[in-house]
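Reading through the C-alpha coordinates given below for one structure.
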Amino acid sequence: MAGAIIENMSTKKLCIVGGILLVFQIVAFLVGGLIAPAPTTAVPYTAIKCVDVRKNHHKTRWLAPWGPNKCDKIRDIEEAIPREIEANDIVFSVHIPLPSMEMSPWFQFMLFILQLDIAFKLNNQIRENAEISMDVSLGYRDDMFSEWTEMAHERVPRKLKCTFTSPKTPEHEGRYYNCDVLPFMEIGSVAHKYYLLNIRLPVNEKKKINVGIGEIKDIRLVGIHQNGGFTKVWFAMKTFLTPSIFIIMVWYWRRITMMSRPPVLLEKVIFALGISMTFINIPVEWFSIGFDWTWMLLFGDIRQGIFYAMLLSFWIIFCGEHMMDQHERNHIAGYWKQVGPIAVGSFCLFIFDMCERGVQLTNPFYSIWTTDVGTELAMAFIIVAGICLCLYFLFLCFMVFQVFRNISGKQSSLPAMSKVRRLHYEGLIFRFKFLMLITLACAAMTVIFFIVSQVSEGHWKWGGVTVQVSSAFFTGIYGMWNLYVFALMFLYAPSHKNYGEDQSNGDLGVHSGEELQLTTTITHVDGPTEIYKLTRKEAQE
(Lines of atoms letter the chains of each structure in order from A and count residues from 1; the text may use other names and numbers.)
(Lines give C-alpha, C1' and ligand atoms only; values in the text may rest on other atoms or scores of the structure.)
Protein backbone atom coordinates (compact mmCIF):
# COMPACT_ATOMS: atom_id res chain seq x y z
CA MET A 1 0.00 0.00 0.00
CA ALA A 2 1.57 3.29 -1.14
CA GLY A 3 1.17 6.61 0.63
CA ALA A 4 2.79 10.01 0.50
CA ILE A 5 6.57 10.15 0.57
CA ILE A 6 6.45 11.66 4.07
CA GLU A 7 4.60 8.56 5.30
CA ASN A 8 7.20 6.13 3.99
CA MET A 9 10.35 8.14 4.62
CA SER A 10 12.49 7.07 7.55
CA THR A 11 13.36 9.56 10.26
CA LYS A 12 16.99 9.49 9.15
CA LYS A 13 16.11 10.40 5.57
CA LEU A 14 13.69 13.08 6.77
CA CYS A 15 16.46 14.64 8.86
CA ILE A 16 18.81 14.55 5.85
CA VAL A 17 16.22 16.34 3.70
CA GLY A 18 15.62 18.84 6.48
CA GLY A 19 19.35 19.44 6.83
CA ILE A 20 19.76 20.09 3.09
CA LEU A 21 16.86 22.55 3.12
CA LEU A 22 18.35 24.26 6.18
CA VAL A 23 21.66 24.70 4.35
CA PHE A 24 19.87 26.35 1.41
CA GLN A 25 17.96 28.54 3.87
CA ILE A 26 21.18 29.74 5.48
CA VAL A 27 22.65 30.41 2.03
CA ALA A 28 19.58 32.52 1.16
CA PHE A 29 20.12 34.70 4.23
CA LEU A 30 23.86 34.98 3.61
CA VAL A 31 23.34 36.02 -0.01
CA GLY A 32 21.33 39.01 1.15
CA GLY A 33 23.41 39.75 4.22
CA LEU A 34 26.92 39.46 2.76
CA ILE A 35 26.64 39.88 -1.02
CA ALA A 36 23.74 42.25 -1.65
CA PRO A 37 23.86 45.92 -0.61
CA ALA A 38 20.97 47.56 1.23
CA PRO A 39 17.68 47.16 -0.69
CA THR A 40 17.05 50.88 -1.11
CA THR A 41 18.83 54.22 -0.97
CA ALA A 42 17.34 57.51 0.23
CA VAL A 43 18.71 60.67 -1.40
CA PRO A 44 17.81 64.12 0.00
CA TYR A 45 17.15 66.97 -2.42
CA THR A 46 16.64 70.68 -1.74
CA ALA A 47 14.70 72.52 -4.43
CA ILE A 48 16.49 75.46 -6.05
CA LYS A 49 14.38 78.61 -6.35
CA CYS A 50 14.40 79.60 -10.02
CA VAL A 51 12.81 82.74 -11.47
CA ASP A 52 10.44 82.60 -14.42
CA VAL A 53 9.56 86.20 -15.30
CA ARG A 54 7.57 85.48 -18.44
CA LYS A 55 4.12 87.04 -18.54
CA ASN A 56 2.57 83.81 -19.76
CA HIS A 57 3.26 80.64 -17.77
CA HIS A 58 0.86 78.41 -19.70
CA LYS A 59 3.48 77.03 -22.04
CA THR A 60 5.90 74.80 -20.18
CA ARG A 61 9.40 76.12 -19.91
CA TRP A 62 11.85 73.85 -18.16
CA LEU A 63 13.98 75.53 -15.51
CA ALA A 64 17.01 73.46 -14.49
CA PRO A 65 18.94 74.29 -11.28
CA TRP A 66 22.31 73.52 -12.88
CA GLY A 67 23.80 72.38 -16.16
CA PRO A 68 24.31 74.02 -19.57
CA ASN A 69 21.07 76.04 -19.43
CA LYS A 70 20.70 76.66 -15.72
CA CYS A 71 18.02 79.04 -14.52
CA ASP A 72 18.22 82.47 -12.91
CA LYS A 73 18.23 81.68 -9.17
CA ILE A 74 17.49 83.43 -5.90
CA ARG A 75 18.82 82.28 -2.54
CA ASP A 76 15.73 83.01 -0.45
CA ILE A 77 12.32 84.64 -0.57
CA GLU A 78 13.63 87.91 0.91
CA GLU A 79 15.80 88.37 -2.16
CA ALA A 80 12.69 88.35 -4.36
CA ILE A 81 11.15 91.44 -2.72
CA PRO A 82 13.67 94.10 -3.89
CA ARG A 83 13.76 92.48 -7.35
CA GLU A 84 9.94 92.68 -7.52
CA ILE A 85 9.64 88.97 -8.11
CA GLU A 86 6.13 87.69 -7.37
CA ALA A 87 5.26 84.33 -5.85
CA ASN A 88 3.88 83.13 -9.19
CA ASP A 89 7.28 83.78 -10.79
CA ILE A 90 9.17 81.43 -8.46
CA VAL A 91 9.72 77.85 -9.61
CA PHE A 92 11.16 75.27 -7.23
CA SER A 93 13.42 73.12 -9.39
CA VAL A 94 14.85 69.69 -8.55
CA HIS A 95 17.24 67.79 -10.82
CA ILE A 96 17.28 64.02 -10.35
CA PRO A 97 19.87 62.71 -9.65
CA LEU A 98 22.45 64.97 -8.04
CA PRO A 99 25.33 66.39 -10.17
CA SER A 100 27.79 63.90 -11.72
CA MET A 101 25.36 61.00 -11.26
CA GLU A 102 22.92 59.10 -13.47
CA MET A 103 19.74 57.15 -12.84
CA SER A 104 19.58 53.54 -14.04
CA PRO A 105 16.86 51.02 -14.95
CA TRP A 106 18.39 48.80 -12.25
CA PHE A 107 16.89 51.21 -9.69
CA GLN A 108 13.45 49.77 -10.64
CA PHE A 109 11.31 52.53 -9.04
CA MET A 110 11.40 56.05 -7.63
CA LEU A 111 9.44 57.16 -4.57
CA PHE A 112 9.50 60.76 -3.35
CA ILE A 113 8.24 62.33 -0.14
CA LEU A 114 7.88 66.07 0.40
CA GLN A 115 8.98 68.20 3.37
CA LEU A 116 8.03 71.89 3.54
CA ASP A 117 10.02 74.44 5.54
CA ILE A 118 7.37 76.97 6.60
CA ALA A 119 8.28 79.98 8.74
CA PHE A 120 5.87 81.50 11.26
CA LYS A 121 4.67 85.03 10.49
CA LEU A 122 2.01 86.88 12.46
CA ASN A 123 0.49 88.28 9.27
CA ASN A 124 0.75 85.01 7.33
CA GLN A 125 -0.13 82.10 9.58
CA ILE A 126 -1.19 78.63 8.52
CA ARG A 127 -4.96 78.49 8.75
CA GLU A 128 -6.87 75.44 9.93
CA ASN A 129 -7.26 72.67 7.32
CA ALA A 130 -4.90 74.53 5.01
CA GLU A 131 -4.21 72.97 1.63
CA ILE A 132 -1.27 73.66 -0.62
CA SER A 133 -1.80 73.43 -4.37
CA MET A 134 1.26 72.70 -6.49
CA ASP A 135 1.58 72.90 -10.26
CA VAL A 136 4.12 70.15 -10.95
CA SER A 137 5.84 69.23 -14.20
CA LEU A 138 8.04 66.15 -14.55
CA GLY A 139 10.42 65.85 -17.48
CA TYR A 140 13.19 63.50 -18.57
CA ARG A 141 16.13 63.24 -20.96
CA ASP A 142 18.97 60.78 -21.57
CA ASP A 143 21.90 63.15 -22.04
CA MET A 144 22.96 66.52 -20.68
CA PHE A 145 22.33 68.54 -23.84
CA SER A 146 19.02 67.36 -25.34
CA GLU A 147 15.69 69.05 -24.64
CA TRP A 148 13.53 67.94 -21.75
CA THR A 149 10.52 65.77 -22.63
CA GLU A 150 7.39 66.10 -20.52
CA MET A 151 6.45 62.93 -18.67
CA ALA A 152 3.66 64.27 -16.44
CA HIS A 153 2.03 67.61 -15.62
CA GLU A 154 -0.52 67.75 -12.82
CA ARG A 155 -2.10 70.05 -10.26
CA VAL A 156 -1.12 68.38 -6.98
CA PRO A 157 -3.08 69.27 -3.81
CA ARG A 158 -1.81 68.29 -0.37
CA LYS A 159 -3.27 68.99 3.06
CA LEU A 160 -0.89 70.64 5.52
CA LYS A 161 -0.58 69.13 8.98
CA CYS A 162 1.65 71.54 10.89
CA THR A 163 2.08 72.53 14.52
CA PHE A 164 3.89 75.46 16.11
CA THR A 165 5.23 74.60 19.55
CA SER A 166 6.29 78.12 20.58
CA PRO A 167 3.93 80.96 21.56
CA LYS A 168 2.69 82.86 18.53
CA THR A 169 4.31 86.17 19.45
CA PRO A 170 6.46 88.65 17.45
CA GLU A 171 9.70 87.44 19.03
CA HIS A 172 9.08 83.93 17.64
CA GLU A 173 8.58 85.07 14.06
CA GLY A 174 10.86 83.22 11.66
CA ARG A 175 10.78 79.94 13.56
CA TYR A 176 9.65 76.95 11.57
CA TYR A 177 6.46 74.95 11.92
CA ASN A 178 6.72 71.22 12.55
CA CYS A 179 5.03 69.79 9.46
CA ASP A 180 4.33 66.17 8.60
CA VAL A 181 6.04 64.79 5.52
CA LEU A 182 3.74 64.46 2.52
CA PRO A 183 3.59 61.75 -0.16
CA PHE A 184 4.65 63.33 -3.42
CA MET A 185 5.42 60.98 -6.32
CA GLU A 186 5.92 57.33 -7.24
CA ILE A 187 7.13 55.94 -10.57
CA GLY A 188 7.25 52.21 -11.26
CA SER A 189 10.27 52.29 -13.58
CA VAL A 190 13.49 54.27 -14.03
CA ALA A 191 13.93 54.17 -17.80
CA HIS A 192 15.83 57.45 -18.24
CA LYS A 193 19.10 58.91 -16.99
CA TYR A 194 17.92 62.35 -15.89
CA TYR A 195 14.67 63.72 -14.50
CA LEU A 196 13.60 67.29 -13.75
CA LEU A 197 10.87 68.50 -11.40
CA ASN A 198 9.47 72.02 -11.70
CA ILE A 199 7.15 72.91 -8.83
CA ARG A 200 5.10 76.11 -8.95
CA LEU A 201 2.92 77.45 -6.13
CA PRO A 202 0.36 79.61 -7.96
CA VAL A 203 -1.39 82.17 -5.75
CA ASN A 204 -4.98 83.25 -6.43
CA GLU A 205 -6.53 85.19 -3.57
CA LYS A 206 -10.00 85.29 -5.14
CA LYS A 207 -10.18 81.50 -5.41
CA LYS A 208 -8.33 81.07 -2.09
CA ILE A 209 -5.60 79.05 -3.80
CA ASN A 210 -2.40 78.87 -1.72
CA VAL A 211 -3.73 81.45 0.73
CA GLY A 212 -3.14 80.90 4.46
CA ILE A 213 -0.36 78.34 3.99
CA GLY A 214 2.34 80.34 5.80
CA GLU A 215 5.63 81.57 4.37
CA ILE A 216 7.29 78.71 2.53
CA LYS A 217 11.07 79.05 2.76
CA ASP A 218 12.19 75.80 1.15
CA ILE A 219 10.89 72.63 -0.41
CA ARG A 220 12.81 69.47 0.40
CA LEU A 221 12.38 66.07 -1.20
CA VAL A 222 13.66 62.64 -0.27
CA GLY A 223 13.99 60.28 -3.21
CA ILE A 224 14.00 56.54 -2.53
CA HIS A 225 15.02 53.99 -5.14
CA GLN A 226 16.12 50.36 -5.17
CA ASN A 227 19.86 49.79 -5.22
CA GLY A 228 21.17 48.39 -8.49
CA GLY A 229 23.38 45.85 -6.71
CA PHE A 230 20.42 44.50 -4.74
CA THR A 231 18.34 44.33 -7.93
CA LYS A 232 20.98 42.14 -9.61
CA VAL A 233 21.12 39.76 -6.63
CA TRP A 234 17.32 39.65 -6.50
CA PHE A 235 17.03 38.90 -10.23
CA ALA A 236 19.68 36.18 -9.91
CA MET A 237 17.73 34.51 -7.08
CA LYS A 238 14.48 34.58 -9.06
CA THR A 239 16.25 33.21 -12.15
CA PHE A 240 17.70 30.32 -10.10
CA LEU A 241 14.54 29.51 -8.15
CA THR A 242 12.11 29.59 -11.09
CA PRO A 243 13.30 26.35 -12.76
CA SER A 244 13.81 24.70 -9.36
CA ILE A 245 10.18 25.14 -8.32
CA PHE A 246 8.88 24.48 -11.83
CA ILE A 247 10.75 21.16 -12.11
CA ILE A 248 9.56 19.90 -8.71
CA MET A 249 6.02 21.01 -9.59
CA VAL A 250 6.04 19.04 -12.87
CA TRP A 251 7.55 16.04 -11.08
CA TYR A 252 4.91 16.27 -8.32
CA TRP A 253 1.95 16.41 -10.71
CA ARG A 254 3.37 13.64 -12.87
CA ARG A 255 3.50 11.29 -9.87
CA ILE A 256 -0.10 12.18 -9.04
CA THR A 257 -1.35 11.54 -12.58
CA MET A 258 0.36 8.13 -12.53
CA MET A 259 -1.99 7.06 -9.72
CA SER A 260 -5.10 5.01 -10.53
CA ARG A 261 -7.35 7.58 -8.83
CA PRO A 262 -8.16 11.25 -9.39
CA PRO A 263 -6.23 13.83 -7.34
CA VAL A 264 -7.64 14.65 -3.91
CA LEU A 265 -8.25 18.19 -2.67
CA LEU A 266 -5.02 18.51 -0.68
CA GLU A 267 -2.95 17.43 -3.68
CA LYS A 268 -4.72 19.98 -5.89
CA VAL A 269 -4.14 22.76 -3.36
CA ILE A 270 -0.43 21.92 -3.04
CA PHE A 271 -0.15 21.98 -6.84
CA ALA A 272 -1.96 25.34 -6.96
CA LEU A 273 0.46 26.64 -4.32
CA GLY A 274 3.34 25.53 -6.54
CA ILE A 275 1.81 27.36 -9.51
CA SER A 276 1.43 30.58 -7.48
CA MET A 277 5.04 30.28 -6.28
CA THR A 278 6.24 29.78 -9.86
CA PHE A 279 4.18 32.79 -10.93
CA ILE A 280 5.86 35.00 -8.34
CA ASN A 281 9.29 33.57 -9.24
CA ILE A 282 9.22 34.17 -13.00
CA PRO A 283 11.80 36.94 -13.47
CA VAL A 284 9.81 39.16 -15.84
CA GLU A 285 11.62 42.06 -14.15
CA TRP A 286 14.51 41.42 -16.54
CA PHE A 287 12.39 43.08 -19.25
CA SER A 288 12.12 46.25 -17.14
CA ILE A 289 15.82 46.88 -17.83
CA GLY A 290 15.08 47.44 -21.51
CA PHE A 291 11.44 48.55 -21.46
CA ASP A 292 9.67 51.41 -19.70
CA TRP A 293 7.14 49.27 -17.85
CA THR A 294 5.68 51.52 -15.16
CA TRP A 295 3.15 48.84 -14.17
CA MET A 296 5.74 46.48 -12.69
CA LEU A 297 5.07 47.58 -9.08
CA LEU A 298 1.34 46.89 -9.45
CA PHE A 299 2.04 43.58 -11.18
CA GLY A 300 4.39 42.58 -8.36
CA ASP A 301 1.72 43.38 -5.76
CA ILE A 302 -0.82 41.24 -7.62
CA ARG A 303 1.61 38.30 -7.83
CA GLN A 304 2.37 38.50 -4.11
CA GLY A 305 -1.34 38.77 -3.29
CA ILE A 306 -2.15 35.62 -5.26
CA PHE A 307 0.62 33.67 -3.54
CA TYR A 308 -0.27 34.72 0.00
CA ALA A 309 -3.98 34.10 -0.60
CA MET A 310 -3.09 30.62 -1.85
CA LEU A 311 -0.75 30.02 1.10
CA LEU A 312 -3.40 31.03 3.66
CA SER A 313 -5.97 28.82 1.91
CA PHE A 314 -3.54 25.89 1.94
CA TRP A 315 -3.04 26.14 5.72
CA ILE A 316 -6.79 26.01 6.30
CA ILE A 317 -7.35 23.07 3.96
CA PHE A 318 -4.26 21.24 5.24
CA CYS A 319 -5.62 21.35 8.79
CA GLY A 320 -9.19 20.65 7.76
CA GLU A 321 -8.30 17.59 5.74
CA HIS A 322 -6.76 16.09 8.86
CA MET A 323 -9.76 16.57 11.13
CA MET A 324 -12.94 16.28 9.08
CA ASP A 325 -15.28 13.34 8.74
CA GLN A 326 -14.98 11.18 5.63
CA HIS A 327 -17.96 12.75 3.84
CA GLU A 328 -16.96 16.33 4.62
CA ARG A 329 -13.42 16.15 3.36
CA ASN A 330 -12.01 16.47 -0.16
CA HIS A 331 -14.45 19.25 -1.19
CA ILE A 332 -13.53 22.94 -1.36
CA ALA A 333 -17.16 23.85 -0.61
CA GLY A 334 -16.68 22.52 2.91
CA TYR A 335 -14.23 25.35 3.63
CA TRP A 336 -16.28 28.34 2.50
CA LYS A 337 -16.45 29.77 6.04
CA GLN A 338 -12.66 29.74 6.38
CA VAL A 339 -11.68 30.58 2.80
CA GLY A 340 -14.35 33.28 2.51
CA PRO A 341 -12.50 35.81 4.71
CA ILE A 342 -9.33 35.20 2.66
CA ALA A 343 -11.19 36.01 -0.56
CA VAL A 344 -12.87 39.11 0.89
CA GLY A 345 -9.65 40.41 2.47
CA SER A 346 -7.64 39.81 -0.70
CA PHE A 347 -10.27 41.55 -2.81
CA CYS A 348 -10.26 44.59 -0.49
CA LEU A 349 -6.48 44.89 -0.66
CA PHE A 350 -6.61 44.49 -4.45
CA ILE A 351 -9.13 47.33 -4.77
CA PHE A 352 -7.01 49.49 -2.44
CA ASP A 353 -3.91 48.80 -4.55
CA MET A 354 -5.76 49.60 -7.77
CA CYS A 355 -6.99 52.88 -6.27
CA GLU A 356 -3.39 53.80 -5.38
CA ARG A 357 -0.89 52.29 -7.80
CA GLY A 358 -3.44 51.76 -10.55
CA VAL A 359 -4.11 55.51 -10.78
CA GLN A 360 -0.38 56.24 -10.49
CA LEU A 361 0.13 54.60 -13.89
CA THR A 362 -1.28 57.79 -15.45
CA ASN A 363 -0.65 60.27 -12.60
CA PRO A 364 2.55 59.59 -10.62
CA PHE A 365 1.65 62.34 -8.12
CA TYR A 366 -1.62 60.74 -7.05
CA SER A 367 -2.08 59.43 -3.52
CA ILE A 368 -5.31 58.10 -2.09
CA TRP A 369 -4.32 59.50 1.32
CA THR A 370 -4.37 63.16 0.24
CA THR A 371 -8.14 63.65 0.44
CA ASP A 372 -10.62 63.00 3.25
CA VAL A 373 -12.77 60.75 1.07
CA GLY A 374 -9.75 58.84 -0.20
CA THR A 375 -8.39 58.40 3.32
CA GLU A 376 -11.73 57.09 4.62
CA LEU A 377 -12.05 54.75 1.65
CA ALA A 378 -8.52 53.43 2.09
CA MET A 379 -9.02 52.94 5.83
CA ALA A 380 -12.29 51.11 5.16
CA PHE A 381 -10.58 48.64 2.82
CA ILE A 382 -7.70 48.12 5.25
CA ILE A 383 -10.03 47.66 8.26
CA VAL A 384 -12.17 45.11 6.41
CA ALA A 385 -9.03 43.25 5.34
CA GLY A 386 -7.76 43.37 8.94
CA ILE A 387 -11.04 41.96 10.27
CA CYS A 388 -10.90 39.16 7.70
CA LEU A 389 -7.32 38.40 8.74
CA CYS A 390 -8.35 38.19 12.41
CA LEU A 391 -11.24 35.87 11.56
CA TYR A 392 -8.92 33.72 9.51
CA PHE A 393 -6.40 33.54 12.34
CA LEU A 394 -9.09 32.47 14.81
CA PHE A 395 -10.35 29.79 12.41
CA LEU A 396 -6.81 28.52 11.83
CA CYS A 397 -5.93 28.39 15.54
CA PHE A 398 -9.15 26.50 16.28
CA MET A 399 -8.52 23.99 13.50
CA VAL A 400 -4.90 23.40 14.54
CA PHE A 401 -6.10 22.83 18.10
CA GLN A 402 -8.71 20.37 16.85
CA VAL A 403 -6.15 18.44 14.79
CA PHE A 404 -3.75 18.04 17.70
CA ARG A 405 -6.59 17.11 20.05
CA ASN A 406 -7.77 14.42 17.64
CA ILE A 407 -4.25 13.06 17.29
CA SER A 408 -3.81 12.97 21.07
CA GLY A 409 -7.11 11.13 21.44
CA LYS A 410 -6.21 8.54 18.85
CA GLN A 411 -2.78 7.97 20.38
CA SER A 412 -4.49 6.05 23.17
CA SER A 413 -5.08 3.25 20.64
CA LEU A 414 -1.39 2.82 19.91
CA PRO A 415 -0.34 0.72 22.98
CA ALA A 416 -2.67 -2.10 21.91
CA MET A 417 -0.90 -2.46 18.57
CA SER A 418 2.04 -4.63 17.69
CA LYS A 419 5.47 -3.05 18.10
CA VAL A 420 6.19 -2.62 14.38
CA ARG A 421 2.77 -1.10 13.71
CA ARG A 422 2.99 1.17 16.74
CA LEU A 423 6.43 2.49 15.74
CA HIS A 424 5.17 3.08 12.21
CA TYR A 425 2.25 5.25 13.31
CA GLU A 426 4.25 7.04 15.97
CA GLY A 427 6.56 8.09 13.15
CA LEU A 428 3.60 9.31 11.10
CA ILE A 429 2.31 11.38 13.99
CA PHE A 430 5.77 12.81 14.58
CA ARG A 431 6.13 13.85 10.93
CA PHE A 432 2.71 15.48 10.86
CA LYS A 433 3.48 17.49 13.99
CA PHE A 434 6.91 18.25 12.58
CA LEU A 435 5.40 19.75 9.41
CA MET A 436 2.92 21.78 11.46
CA LEU A 437 5.74 23.17 13.60
CA ILE A 438 7.82 23.98 10.50
CA THR A 439 4.85 25.95 9.16
CA LEU A 440 4.61 27.85 12.44
CA ALA A 441 8.37 28.46 12.43
CA CYS A 442 8.23 29.89 8.88
CA ALA A 443 5.44 32.27 9.83
CA ALA A 444 7.27 33.29 13.03
CA MET A 445 10.55 33.88 11.18
CA THR A 446 8.76 36.11 8.69
CA VAL A 447 7.36 38.27 11.49
CA ILE A 448 10.60 38.31 13.52
CA PHE A 449 12.86 39.24 10.63
CA PHE A 450 10.40 41.89 9.48
CA ILE A 451 10.49 43.50 12.94
CA VAL A 452 14.29 43.24 13.14
CA SER A 453 14.71 44.82 9.71
CA GLN A 454 12.46 47.71 10.74
CA VAL A 455 14.04 48.51 14.11
CA SER A 456 17.69 47.80 13.27
CA GLU A 457 20.12 50.32 11.80
CA GLY A 458 20.05 48.50 8.46
CA HIS A 459 23.35 46.66 8.93
CA TRP A 460 25.43 44.97 11.62
CA LYS A 461 29.21 44.88 11.87
CA TRP A 462 31.36 42.06 13.20
CA GLY A 463 34.99 43.03 12.83
CA GLY A 464 35.53 43.73 9.16
CA VAL A 465 32.33 41.96 8.04
CA THR A 466 29.18 43.98 7.38
CA VAL A 467 25.82 42.20 7.33
CA GLN A 468 22.93 43.96 5.58
CA VAL A 469 19.98 43.01 7.79
CA SER A 470 17.26 44.35 5.48
CA SER A 471 18.70 42.57 2.43
CA ALA A 472 19.07 39.35 4.42
CA PHE A 473 15.40 39.66 5.40
CA PHE A 474 14.24 39.97 1.80
CA THR A 475 16.39 37.21 0.32
CA GLY A 476 16.06 34.93 3.36
CA ILE A 477 12.27 35.09 3.62
CA TYR A 478 11.87 34.82 -0.14
CA GLY A 479 14.11 31.76 -0.17
CA MET A 480 12.34 30.32 2.87
CA TRP A 481 8.89 30.27 1.27
CA ASN A 482 10.34 28.75 -1.90
CA LEU A 483 11.94 26.00 0.18
CA TYR A 484 8.67 25.54 2.08
CA VAL A 485 6.70 25.01 -1.14
CA PHE A 486 9.46 22.77 -2.50
CA ALA A 487 9.33 20.63 0.65
CA LEU A 488 5.53 20.35 0.50
CA MET A 489 5.51 19.12 -3.09
CA PHE A 490 8.36 16.69 -2.40
CA LEU A 491 7.07 15.25 0.89
CA TYR A 492 3.41 15.03 -0.15
CA ALA A 493 4.01 13.52 -3.58
CA PRO A 494 2.68 9.94 -3.84
CA SER A 495 5.24 7.33 -2.90
CA HIS A 496 5.84 4.31 -5.10
CA LYS A 497 7.03 2.30 -2.12
CA ASN A 498 4.69 -0.58 -1.24
CA TYR A 499 4.53 -2.78 1.81
CA GLY A 500 4.76 -6.48 1.20
CA GLU A 501 1.68 -8.67 1.33
CA ASP A 502 2.89 -10.33 4.49
CA GLN A 503 3.27 -6.99 6.19
CA SER A 504 -0.10 -5.81 4.98
CA ASN A 505 -1.74 -8.76 6.69
CA GLY A 506 0.74 -8.95 9.54
CA ASP A 507 2.34 -6.41 11.77
CA LEU A 508 1.18 -3.37 9.82
CA GLY A 509 -2.36 -4.47 9.20
CA VAL A 510 -3.50 -6.83 11.93
CA HIS A 511 -7.06 -5.61 12.25
CA SER A 512 -9.08 -3.32 10.04
CA GLY A 513 -10.20 -1.53 13.17
CA GLU A 514 -6.62 -0.55 13.86
CA GLU A 515 -6.14 1.07 10.44
CA LEU A 516 -4.99 4.60 11.06
CA GLN A 517 -3.80 7.46 8.85
CA LEU A 518 -2.11 10.85 9.07
CA THR A 519 -2.30 12.33 5.57
CA THR A 520 -5.27 12.76 3.30
CA THR A 521 -3.50 11.30 0.30
CA ILE A 522 -5.65 8.39 -0.89
CA THR A 523 -3.43 5.36 -1.22
CA HIS A 524 -5.78 3.21 -3.26
CA VAL A 525 -9.03 3.66 -5.07
CA ASP A 526 -11.37 2.38 -2.41
CA GLY A 527 -10.07 3.83 0.84
CA PRO A 528 -8.49 6.78 2.55
CA THR A 529 -4.90 6.89 3.67
CA GLU A 530 -3.02 6.56 6.86
CA ILE A 531 -2.87 9.93 8.65
CA TYR A 532 -6.50 10.71 7.88
CA LYS A 533 -7.90 7.73 9.76
CA LEU A 534 -5.83 8.58 12.79
CA THR A 535 -6.92 12.21 12.94
CA ARG A 536 -10.49 12.22 11.65
CA LYS A 537 -13.32 12.51 14.10
CA GLU A 538 -15.78 9.70 14.25
CA ALA A 539 -19.26 10.73 13.17
CA GLN A 540 -20.72 9.95 16.57
CA GLU A 541 -18.23 12.19 18.49
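Just so it is clear, glycine is given a Cβ too, placed from its N, Cα and C backbone atoms.
Here the original residues are kept at every noted site.
For TYR392 to Cys, Swiss-Prot lists a mutagenesis experiment annotated as follows: Knockin mice have several structural anomalies recapitulating the major defects observed in patients with Zaki syndrome. DSSP gives TYR392 (mutagenesis position) a helix state.
Recorded in Swiss-Prot as a mutagenesis result, TYR478 to Cys carries the remark: Knockin mice have several structural anomalies recapitulating the major defects observed in patients with Zaki syndrome. Under 8 Å, Cβ to Cβ, and six or more positions away along its own chain, TYR478 (mutagenesis position) finds ALA28, MET237.
Around TYR392 (mutagenesis position), the same-chain residues six or more apart in sequence whose CB sits under 8 Å from its CB are LEU312, ILE316, GLN338, PRO341, ILE342, GLY345, listed in sequence order.
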